Amino acid sequence: MGMSKSHSFFGYPLSIFFIVVNEFCERFSYYGMRAILILYFTNFISWDDNLSTAIYHTFVALCYLTPILGALIADSWLGKFKTIVSLSIVYTIGQAVTSVSSINDLTDHNHDGTPDSLPVHVVLSLIGLALIALGTGGIKPCVSAFGGDQFEEGQEKQRNRFFSIFYLAINAGSLLSTIITPMLRVQQCGIHSKQACYPLAFGVPAALMAVALIVFVLGSGMYKKFKPQGNIMGKVAKCIGFAIKNRFRHRSKAFPKREHWLDWAKEKYDERLISQIKMVTRVMFLYIPLPMFWALFDQQGSRWTLQATTMSGKIGALEIQPDQMQTVNAILIVIMVPIFDAVLYPLIAKCGFNFTSLKKMAVGMVLASMAFVVAAIVQVEIDKTLPVFPKGNEVQIKVLNIGNNTMNISLPGEMVTLGPMSQTNAFMTFDVNKLTRINISSPGSPVTAVTDDFKQGQRHTLLVWAPNHYQVVKDGLNQKPEKGENGIRFVNTFNELITITMSGKVYANISSYNASTYQFFPSGIKGFTISSTEIPPQCQPNFNTFYLEFGSAYTYIVQRKNDSCPEVKVFEDISANTVNMALQIPQYFLLTCGEVVFSVTGLEFSYSQAPSNMKSVLQAGWLLTVAVGNIIVLIVAGAGQFSKQWAEYILFAALLLVVCVIFAIMARFYTYINPAEIEAQFDEDEKKNRLEKSNPYFMSGANSQKQM
């Protein structure tokens, strides 16, 4: 064992200060990066929702698979301290690479605001995420155990309080990061053009991880550093493998059956190890249904965040970003854990109900299932507010009069009269085969026929400004703007080209009496500048939008005033989101309550039922259930392809209820044990065996005393 001089502070080893600060910074780094990851995939890399969800959950699964590797390295090779330092360096590099991958100007050679070589960003992102998964997962089983190693015998009370402080540091880091990094994301930054500031939002977590590493290394001289004692997981695997191989080797009836399949390892392994593995496998068997809970729980960062992008973030005077809704879980967990421990559980006990650990976990599954039912109800309400878009062989038309004359528009079954600078109330839907001709006219003028080839499944805007002057514009917006952003396009009624710059994005060379394509912006007031060679120098070229909310689309008409200066008129194409993000709070509340009675209880149950030297084995098994849960999401998201998102939520809720019933049946037949008593019995037996070997008269003397 590597020892250093012990320093204490109020009875606690001073070294744990460095470990707690390290954990706070590391959790800030991890959860801060993870909070914005799904929106980075959809907004910056432009993956669709299903692929983004799949990559997100693949990453999370890797983060919970690599703890096994970290435990192996620490126990059999480097020890906990060197493992934490080595993998923290890998972790920091991964965060830095991810931040670099999000720099738009890295490949934006033509300075148009979009990457010219998206594969470069994708490859860098995946390399960064792989390094992060190796780093965060590898140190996960080491840091808390290393903190526990710092205490002396007789400091059990301080050690227990340390784990409470450690858990608080985790939640504090998670809470702050999920508030701060989304705020950094919505800032505008860039060298040649301005975009959502992902480099800063990823860069701050990278800096915090570097701080975590530095703080941890600074405490090096105060730590107790135990040398690797051999990997118990390897011994467990070898014993199980030998038992299975030996059992199949003696399949014939000539060999008598043994009480337990692990008893076939007795030829090579001692009774104590076999008994300990039996305890572990009994708990591991109960772990089989548990991944389904995590399949639902970890969708907070994917599906639920994407759901929030279709909602309004205005809550009173506050404006909540979609990825900030995850802070609700972190806030509620800090509130609910003490309420459950100090109020709810004692109240249940006073009522005479034996609320065992496994019963609590089953209740947690039910609560998580209910949370997804609530999420489905919220999704149905969201779907009701969505505009109707053309399907199949349908086409939608909106007419916008950008001239100074009253115009009459004749469509199949529709006759519309529009005054100057006005539009139809909504998009009109037609069968594409029947929309062969649109007639436009004004009082005293001949009729002009519009016979353009309207593309099926598309929205079109018919710009008219005189009886024989029109322009058909394909909108290119056949769904609500994604990620809660707002679509803006401009129509030029000048007789010359104009260029408009808005928040770093350029609408270049919009031709006369034509429309630009939509560009997309986050919520807020956006400034824009109109430039043209024909605008007099005394004119004010700078304008502001009104306040953009979430998920809207607008057409801005640029027209000339009597003094030849430009002015702007606005028409709504798609209304803003109206279902408020606050409606997600009930589903977060139910899921958080489920987490308290499932996750916290599950860890306590695993610890209490594990032999002293195999608690790390069960910890690795517990983390493995999280990884498998994320793999389940991958399978469902990849294979389901539901046309309605609420249906996927209901499927997950139903699957978890079925799994809960199976788990309840399995738990019914589980017998709680006290590993300490079993190990004490082995200690007593081994002590007797040693006495027998050293004193052959030990048993005979004892027997003679019994006879006296």
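The backbone N, Cα and C atoms fix where each Cβ goes, glycine too.
Swiss-Prot has this to say about the protein:
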type    : residues             : note
MUTAGEN : ASP573 to Ala        : Does not affect peptide transporter activity
MUTAGEN : TYR588 to Cys        : Reduced peptide transporter activity
MUTAGEN : GLY594 to Val        : Abolished peptide transporter activity
MUTAGEN : GLY594 to Cys        : Nearly abolished peptide transporter activity
MUTAGEN : GLY594 to Ala        : Does not affect peptide transporter activity
MUTAGEN : GLU595 to Asp        : Does not affect peptide transporter activity
MUTAGEN : GLU595 to Lys or Arg : Abolished peptide transporter activity
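Taking Cα separation as the measure, ASP573 (mutagenesis position) is nearest to TYR588 of the mutagenesis positions TYR588, GLY594, GLU595.
A strand conformation is recorded for ASP573 (mutagenesis position) in the three-state DSSP classification. Distance from the CA of GLY594 (mutagenesis position) to the CA of TYR588 (mutagenesis position) is 10 Å. Neighbour density for ASP573 (mutagenesis position): within 10 A of its CB lie 23 other CB atoms from the protein chains shown.
Mapped onto three states, the DSSP output places GLU595 (mutagenesis position) in helix.
Counting every protein chain shown, the number of other Cβ atoms lying within 10 Å of the Cβ of GLU595 (mutagenesis position) is 24. The 10 Å shell around the Cβ of TYR588 (mutagenesis position) contains 22 further Cβ atoms across the protein chains shown. Spatially close to GLY594 (mutagenesis position) yet at least six residues away along the chain are PHE293, PHE297, VAL363, GLY364, MET365, VAL366, LEU367, ALA368, ALA371, judged by Cβ distances under 8 angstroms. DSSP assigns TYR588 (mutagenesis position) to a helix in the three-state reduction.
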